[in-house]
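Sharing a structure below in structure tokens format, with a few things to ask.
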Amino acid sequence: MSEKSREEEKLSFKEQILRDLEKVKGYDEVLKEDEAVVRTPANEPSAEELMADSLSTVEEIMRKAPTVPTHPSQGVPASPADEIQRETPGVPSHPSQDVPSSPAEESGSRPGPGPVRPKKLEREYNETPTRVAVSYTTAEKKAEQAGPETPTPATETVDIIRDTSRRSRREGAKPAKPKKEKKSHVKAFVISFLVFLALLSAGGYFGYQYVLDSLLPIDANSKKYVTVGIPEGSNVQEIGTTLEKAGLVKHGLIFSFYAKYKNYTDLKAGYYNLQKSMSTEDLLKELQKGGTDEPQEPVLATLTIPEGYTLDQIAQTVGQLQGDFKESLTAEAFLAKVQDETFISQAVAKYPTLLESLPVKDSGARYRLEGYLFPATYSIKESTTIESLIDEMLAAMDKNLSPYYSTIKSKNLTVNELLTIASLVEKEGAKTEDRKLIAGVFYNRLNRDMPLQSNIAILYAQGKLGQNISLAEDVAIDTNIDSPYNVYKNVGLMPGPVDSPSLDAIESSINQTKSDNLYFVADVTEGKVYYANNQEDHDRNVAEHVNSKLN
């Protein structure tokens, strides 16, 4: 074969290699798009490097390949493909055919260079070769066609860079699998952890809201009472369980935790009337007060009667009560009941000592029971009626006067007379000291058959007692009014009290301060009372401490 033929064969082989490398490069670009997740390890050469190295290796082999002597029998020199085939390890010759040795090898008479071993590639990426048929006619094939012998057909094989690159890519991707799996595990862990945090946060929020909701009243609009008994020696947890069963708290355990957190440790045993409108804080405060030994009827409202109130004022106060009572508690019903003679007769029979001197029907008293209803605070229950309420007030007066009944009798006074004097003392003086002195003045005037001359009685007769009266109005009262309560004209006491006196006024009227005073006048602007034992001094006190304030 001529030099030109060899060069052409080399160029043809080189072009084939380049075409194959171009195909590998195109396939590599497709793989890069499809397998973007898989990263080529840092130490694996890229496709471009493989192409460049392979091309340089082929050129070096072509350049350094020695000239093989022509076979004596064929005269066809070995082709470069033969050299590459001999260089590739692990490719066995055809065992089924015995290839005869050349005459030169048998005789050894012809001198010439020994067998030339091609230089091993300096860089191998895969040691497993792939044999494929080439697209051109090799020198061996030409010799086979020219020679008389029919050698065993052989398929010329070369390393296919594309398969090599593909296997290299697959083999290079294998180490990345653990990284991918590890990355997946980390990602799963992070997601699980975030989900856990989200659930924890949501659980904490809803748990906090549940606790707050458990501390609120069961029914904020409920007015009903629930009677609960707390046994002696019950701890906070047991009390919480009892309240939960009674429907007063939503969760007994939360109640006990809250009680400990707020340091409510002094909860007392007993019977309690509690409401569903109470919060946990309200319930704990109520349990600190202590219950009763026996169950009591729930209190729906409280009624406070101030000291010195008249029956008209008491009736108006009762009419302001609101609640789900057994019967309607109105001012009209109250006034009708205190004037009911049947009811009065029953009361006299029930409280004989208190009511034995009660003003008679034709005494001129506006209300026979005026002054007999003790001023205090009363509990209004579901079963409370007008009659039961008045009876409770009479019972309170009887109870407070019981210690003084014998003393009143020893002073030659009736209960009605004492209460009448006390009703005037209640309004004329504000301090206990003054009340005792004023009571002494009244007794001195009574003992001398002098009219009491109290403006309080005149105001009651006019229906103005209890109203805001100015100093000018007080001075200008009608002392000539035709009324049994006109103590300017009438000597002695009125038919009965004009208001409900306080216990202090009652005691001051029983234990009056003795003196020779017959007059008194109060400076309402200063709250000071001036006393005198003669008319001249009294007139001077009036001019100085009352009339001077009118200008």
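Backbone N, Cα and C atoms are what each Cβ position is placed from, and that goes for glycine too.
Don't expect the noted substitutions in this model, because it carries the original residues.
Not my notes, these are from Swiss-Prot:
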- Glu428 to Ala or Gln: Lack of activity (MUTAGEN)
- Tyr488 to Asp: Decreased endolytic transglycosylase activity. Grows slightly slower and forms cells of shorter lengths and greater sphericity. In unencapsulated strains, suppresses the requirement for essential genes that mediate peripheral PG synthesis (MUTAGEN)
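Are these features on the surface or tucked inside, and what are their neighbours?
The secondary structure of Glu428 (mutagenesis position), as reduced to three states from DSSP, is helical. Within its own chain, Glu428 (mutagenesis position) has Asp434, Arg435, Ile438, Ser454, Ile456, Phe520, Ala522 as residues 6 or more apart in sequence whose C-beta sits under 8 angstroms from its own.
Counting every protein chain shown, 16 other Cβ atoms lie within 10 Å of the Cβ of Tyr488 (mutagenesis position). According to DSSP, Tyr488 (mutagenesis position) is assigned to coil rather than to any helix or strand.
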